[in-house]
Amino acid sequence: MSTFARLFLCLVFFASLQPAMAQTEDGYDMWLRYQPIADQTLLKTYQKQIRHLHVAGDSPTINAAAAELQRGLSGLLNKPIVARDEKLKDYSLVIGTPDNSPLIASLNLGERLQALGAEGYLLEQTRINKRHVVIVAANSDVGVLYGSFHLLRLIQTQHALEKLSLSSAPRLQHRVVNHWDNLNRVVERGYAGLSLWDWGSLPNYLAPRYTDYARINASLGINGTVINNVNADPRVLSDQFLQKIAALADAFRPYGIKMYLSINFNSPRAFGDVDTADPLDPRVQQWWKTRAQKIYSYIPDFGGFLVKADSEGQPGPQGYGRDHAEGANMLAAALKPFGGVVFWRAFVYHPDIEDRFRGAYDEFMPLDGKFADNVILQIKNGPIDFQPREPFSALFAGMSRTNMMMEFQITQEYFGFATHLAYQGPLFEESLKTETHARGEGSTIGNILEGKVFKTRHTGMAGVINPGTDRNWTGHPFVQSSWYAFGRMAWDHQISAATAADEWLRMTFSNQPAFIEPVKQMMLVSREAGVNYRSPLGLTHLYSQGDHYGPAPWTDDLPRADWTAVYYHRASKTGIGFNRTKTGSNALAQYPEPIAKAWGDLNSVPEDLILWFHHLSWDHRMQSGRNLWQELVHKYYQGVEQVRAMQRTWDQQEAYVDAARFAQVKALLQVQEREAVRWRNSCVLYFQSVAGRPIPANYEQPEHDLEYYKMLARTTYVPEPWHPASSSRVLK
């Protein structure tokens with residue numbers, strides 16, 4: 001390590017101490033919160049086991065790993081730990097690869113490291129030259145970085161280092177976060193401030209927050225970021241913006257994070273260079289090849305494009321009589337000489353189809369096997385749109401000859417924005433562990449994504465995170481936990497929601513068991529609570545249109561039927577639910593036969609999906625013994641009670657949480673309880689008005705009538721223009 005690098009690391013170390021000394025807890029550090037180990041016995045043990053940091057190599061990534069270890073160990077062990085490459089001392093932490101570290105090379109780890117690939121790593125307590133050491137070894141510098149973060153996580157979560165011996169490698173290749181950031185810094189479906197990217201000061205000024213953003217993602221093994229909205233502005237490909245984006249790419253590169261861009265399919269026309277964007281027109285093909293060359297001249301390791309095409313008004317190849325494969329392959333050809341890929345979103349639904357549920361499958365399945373090998377279909381977990389609970393997208397089980405990756409949503413578009421606590425880990429786990437039967441037993445979504453089922457070339461997972469300039473990045477402190485769970489599951493889809501929650505709580509708040517266990521259980525139930533007070537039993541899309549915040553199950557008068565709530569629930573005097581069996585839209589036929597058979601049968605379909613696939617009588621007998629009307633009411637009331645239980649749990653944690661974050665979560669849970677009651681009352685009263693059935697007397701009765709809640713929907717979030725006749729009643 002050069003003298004300059006050592007000086008740089010020292011400056012990083014001392015600079016990192018200043019914010020901790022000057023600021024109270026505000027959530028900025030996320031899970032990289034390196035506070036001293038509170039258990040004094042354990043602290044002394046760690047202090048004995050790691051006394052020195054030995055670093056070989058001088059790449060930006062090795063320097064980033066060394067800086068993180070200095071920062072983390074000095075904080076956790078409550079004593080300065082400085083990186084050196086001098087003579088090995090007893091009880092050192094040694095990091096490196098066999099190529100850049102003679103000490104690592106001396107351990108002859110060749111076969112063990114070879115099995116871990118380019119990004120995997122090995123952590124082990126061993127001896128070198130009779131000296132006690134802990135090693136972080138990998139085949140590449142980025143593997144060393146990932147291993148360094150893992151070692152810090154072990155100490156943060158108070159795992160023993162005695163006899164440490166573990167290895168880890170990612171199961172998925174592309175582990176990517178998506179931002180829906182516009183160039184004016186407004187974040188679509190973002191609830192935590194403005195966009196992180198300050199275009200006005202780039203490329204000259206790189207805010208320290210950009211490096212912290214890279215650290216946060218690298219700590220999870222995330223290796224790519226798409227920094228702009230899928231509803232893309234063509235100007236993102238201009239020289240003016242490419243200069244700025246290149247500066248961001250430079251900041252992210254030491255942390256193993258590739259830069260990707262969302263592109264507008266009509267960009268050749270928008271730039272005025274050609275009068276068409278037809279993907280089979282040679283002029284258009286050449287335009288994209290030339291533009292790709294320009295991008296790579298700015299960003300040599302550019303990852304590729306994310307494309308939303310022929311969806312919700314965005315242009316695409318269908319506007320020129322071409323299909324998705326022809327559009328994607330044209331872009332893929334432009335990127336292929338540079339090693340770039342195309343993430344092509346499968347989120348499509350046209351207004352002229354009988355059932356929106358069927359849209360993506362019917363459009364993409366005929367194209368299976370026609371996409372280029374550097375095209376990856378980016379498919380949402382369900383067939384509609386990030387609803388609180390959806391069945392899995394049938395595309396995952398069907399597209400056996402096409403690269404596919406998952407798209408999850410971390411930003412809470414349908415879970416109460418930044419005001420509701422709704423840990424998404426259980427949703428991710430539920431999806432990834434779903435058995436599709438695509439190739440018999442073991443064909444889980446996770447295994448399909450990994451390439452184990454269909455042997456695809458590219459694998460991956462994307463998460464729409466949408467952080468912003470709020471000090472804590474995500475608005476609600478617990479939205480951080482969903483970001484964390486996404487990253488951990490993108491690295492290893494077999495990690496459970498409970499494990500991710502446990503780690504996050506320990507790293508973010510406290511290791512005290514009296515805190516961990518109740519709050520972890522609160523987190524694990526929070527997603528189900530959100531389902532229950534919004535859309536239980538397989539109901540879906542009951543939101544106020546546009547903002548997607550509050551309830552509006554009565555919506556029936558929008559330009560497109562599939563934007564209304566009544567389209568989905570189909571409630572009437574006699575029953576409720578969407579018939580997707582053979583006697584209905586037959587969307588169930590898109591699934592493998594074992595799934596179609598089980599979900600088409602009222603005796604075997606899971607009750608939490610039943611109204612997705614069946615239109616049932618209000619008198620249908622449920623597993624609880626209640627009829628469907630009674631069960632629906634019960635679920636709505638159960639959701640509110642679950643939120644109230646979450647409040648009681650959090651109220652008991654004041655001794656374990658700093659005052660600022662405790663007060664913020666407490667206040668937000670009060671908002672959530674109020675909104676859960678509004679959801680419950682709005683939906684129960686509306687469905688009562690349709691079914692003509694009473695709310696059982698043993699339940700808390702709504703304070704207001706249905707018309708009140710209809711009016712309230714217009715003023716709670718993004719109010720409609722002022723109309724005294726329709727708004728005055730709400731304001732009384």
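Cβ from N, Cα, C; glycine included.
Under 8 Å, Cβ to Cβ, and six or more positions away along its own chain, Trp180 (mutagenesis position) finds Val187, Glu188, Arg189, Gly190, Asn229, Val230, Asn231, Thr411, Val464, Asn466. Quoted from Swiss-Prot, the note attached to the mutagenesis of Trp180 to Ala states: Greatly reduced the glucuronosidase activity.
Annotation source Swiss-Prot lists substrate binding site at Glu188, Arg189, Lys308, Arg345, Arg356, Lys380, Glu407, His541, Trp563. Counting only residues at least six positions away in the same chain, the Cβ atoms of Ala346, Phe347, Phe386, Ser393, Glu407, Phe408, Gln409 sit under 8 Å from the Cβ of Lys380 (mutagenesis position). DSSP assigns Lys380 (mutagenesis position) to a strand in the three-state reduction.
Val230 to Gly appears in Swiss-Prot as a mutagenesis experiment; the accompanying note says: Little influence on the glucuronosidase activity. There are 25 other Cβ atoms within 10 Å of the Cβ belonging to Val230 (mutagenesis position).
Here Swiss-Prot notes a mutagenesis experiment, Val230 to Ser, with the remark: Considerably less active than wild-type.
Looking at Swiss-Prot, the entry for mutagenesis of Val230 to Ala says: No influence on the glucuronosidase activity.
Here Swiss-Prot describes Val230 to Asn as a published mutagenesis experiment; the accompanying note says: Considerably less active than wild-type. In the three-state DSSP assignment, the secondary structure recorded for Val230 (mutagenesis position) is coil.
Swiss-Prot lists Asn231 with the feature beta-D-glucuronate binding site.
Lys308 (mutagenesis position) is surrounded by 24 other CB atoms, counting those within 10 A of its CB over all protein chains shown. According to Swiss-Prot, the mutagenesis experiment Lys308 to Ala carries this note: Greatly reduced the glucuronosidase activity.
The secondary structure of Glu312 (mutagenesis position), as reduced to three states from DSSP, is coil rather than helix or strand. For the mutagenesis of Glu312 to Cys, Swiss-Prot gives this note: Loss of glucuronosidase activity. The structure shown keeps the original residue.
Under mutagenesis, Swiss-Prot gives Glu312 to Ala with this note: Loss of glucuronosidase activity.
Here Glu312 (mutagenesis position) comes close to Asn231: these same-chain residues lie at least six apart in sequence, with C-beta atoms under 8 angstroms from its C-beta. Per Swiss-Prot, active site, proton donor is recorded for Glu312.
Counting every protein chain shown, 23 other Cβ atoms lie within 10 Å of the Cβ of Arg345 (mutagenesis position). Recorded in Swiss-Prot as a mutagenesis result, Arg345 to Ala carries the remark: Loss of glucuronosidase activity.
According to Swiss-Prot, the mutagenesis experiment Lys380 to Ala carries the annotation: Greatly reduced the glucuronosidase activity.
Neighbour list (Asp385 (active site, proton acceptor), Cβ cut-off 8 Å, at least 6 residues apart, same chain): Phe347, Tyr414, His541. Feature annotation from Swiss-Prot assigns active site, proton acceptor to Asp385 (among others); the stated evidence is experimental evidence.
Within the same chain, residues at least 6 positions away in sequence whose Cβ sits under 8 Å from that of Glu413 (mutagenesis position) are Arg189, Phe386, His548. In the three-state DSSP scheme, Glu413 (mutagenesis position) falls into the coil class. In Swiss-Prot, the entry for mutagenesis Glu413 to Cys states: Retains 20% of the of glucuronosidase activity. The structure shown retains the original residue.
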Quiz item: How far is it from Arg345 (mutagenesis position) to Lys308 (mutagenesis position), counting Cα to Cα, in Å?
Solution: 5
Quiz item: How big is the Cα-to-Cα gap, in Å, between Trp563 (substrate binding site) and Lys308 (mutagenesis position)?
Solution: 19
Quiz item: Looking only at Glu188, Arg189, Lys308, Arg345, Arg356, Lys380, Glu407, His541, Trp563, the residues listed as binding substrate, what is the longest Cα to Cα distance in Å?
Solution: 23
Practice problem: Could you check what DSSP calls Glu407 (substrate binding site) once collapsed to helix, strand or coil? | Solution: strand
Quiz item: Could you give the Cα-Cα distance between Arg356 (substrate binding site) and Lys308 (mutagenesis position), in whole Å?
Solution: 17
Self-check item: Neighbour count (Cβ, 10 Å) for Glu407 (substrate binding site)
Solution: 24
Practice problem: Would you mind pulling the DSSP three-state label for Arg356 (substrate binding site)? | Solution: helix
